[in-house]
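Comments concern the structure below.
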Amino acid sequence: MAVASRKLGALVLVAVLCLSLPTGCLSSQQAAALFIFGDSVFDPGNNNHINTHVNFKANFWPYGQSYFSSPTGRFSDGRIIPDFIAEYASLPIIPAYLEPNNDFTHGANFASAGAGALIASHAGLAVGLQTQLRYFGDLVDHYRQNLGDIKSRQLLSDAVYLFSCGGNDYQSPYYPYTQEQYVDIVIGNMTNVIKGIYEKGGRKFGVVNVPLIGCWPGMRAKQPGNTCNTEVDELTRLHNQAFAKRLEQLEKQLEGFVYAKFDLSTAILNRMKNPSKYGFKEGESACCGSGPFGGNYDCGRIKEFGLCDNATEYFFFDPFHPNELASRQFAEMFWDGDSMVTQPYNLKALFEGKPSTKYLPNDEL
């Protein structure tokens, strides 16, 4: 009886310790953790907890209406890409880092709407990429304190790190630099953050390229005659070409560095040009927003604004963000797509620890 009491007491103590640690108790059998960095494409609600302009928040109706019981701060009618990636990886939804009392056992989401690689991009209105890296460093210290050096190193090396960044940097004037110089500065800052994560133990990276936003509803609404903004798309093309080369260089320079790069830009353009092929009725106008193409960024931000009857029919939920259905489609492609969309590996390969298997197009398998 005394032995049984001691065993029960030990179990209770372990349970109490697990509940008292923000990182919980890691099991050797659990799925790899997921850490997320970037902008509004990946923001789960971090901006709810900073002092910023209403344009950088989405914690009000009708955001979240298609899935969540109340708005969460996601710039969507429902879930976003990281939510689906977590599901496919057998993980719970990864929590916002700035939300109080969250459990970071399975990772953390640092993404912030409006964030850029450059400190000047929406400074004071978003959590920039360098600050996100600093928050990650604080969490790494916490893991080491609670798990010890060996377990924390294992967690960090097994984890996958998602990135969506750069788009906000190209919506501001780049003078006095040339386009090439400006792109090089942006990519240099992104590279420094990736290397910073690598130095703390990260090895597996999932990145999306920057979408061509020049013809999006929110951009056309700002243009004379509601035309497309070709200059921002020129910069974005230069960025995507240069960043692809930089990732190849990092793979050669950094031992153990592997990555999955998803061509989000092409996936979006395909749905804008041929929405019915992908299950949408409208590919150019936003469900939520007033004015031409629903491009005025007033969704939920003023008393009267345009709102469609069925958000799933519109590729764009608001003037700058796709709906939940589109995010699910993108996540599926990112997760197990072939090399036509995700190179040189897909996320499934990274999570399963099989980065030695490269994926060929379906017609070459």
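Note that the numbers count up from 1, one per residue, in the order the chain is shown.
Quick reminder: no glycine exception, Cβ is built from N, Cα and C everywhere.
Original residues fill every noted site, and no substitution is shown.
Secondary structure from DSSP puts S40 (mutagenesis position) in coil. Neighbour density for S40 (mutagenesis position): within 10 A of its CB lie 25 other CB atoms from the protein chains shown. The note that Swiss-Prot attaches to the published mutagenesis S40 to A is: Reduced acyltransferase and esterase activities.
Feature annotation from Swiss-Prot assigns active site, nucleophile to S40; the stated evidence is similarity to another entry.
Among the features that Swiss-Prot reports, active site, charge relay system is placed at D318 (among others), with the record citing similarity to another entry. Long-range Cβ proximity for D318 (active site, charge relay system), meaning a same-chain Cβ under 8 A and a gap of 6 or more residues, is found for Y63, F75, G218, A286, C287, C288, G289, G294, Y297, C299.
Following the DSSP three-state reduction, the secondary structure of H321 (active site, charge relay system) is strand. Look at Swiss-Prot and you will find H321 (among others) tagged as active site, charge relay system, backed by similarity to another entry.
For H321 (active site, charge relay system), the same-chain residues 6+ apart in sequence whose C-beta sits under 8 angstroms from its C-beta are S40, V41, F75, S76.
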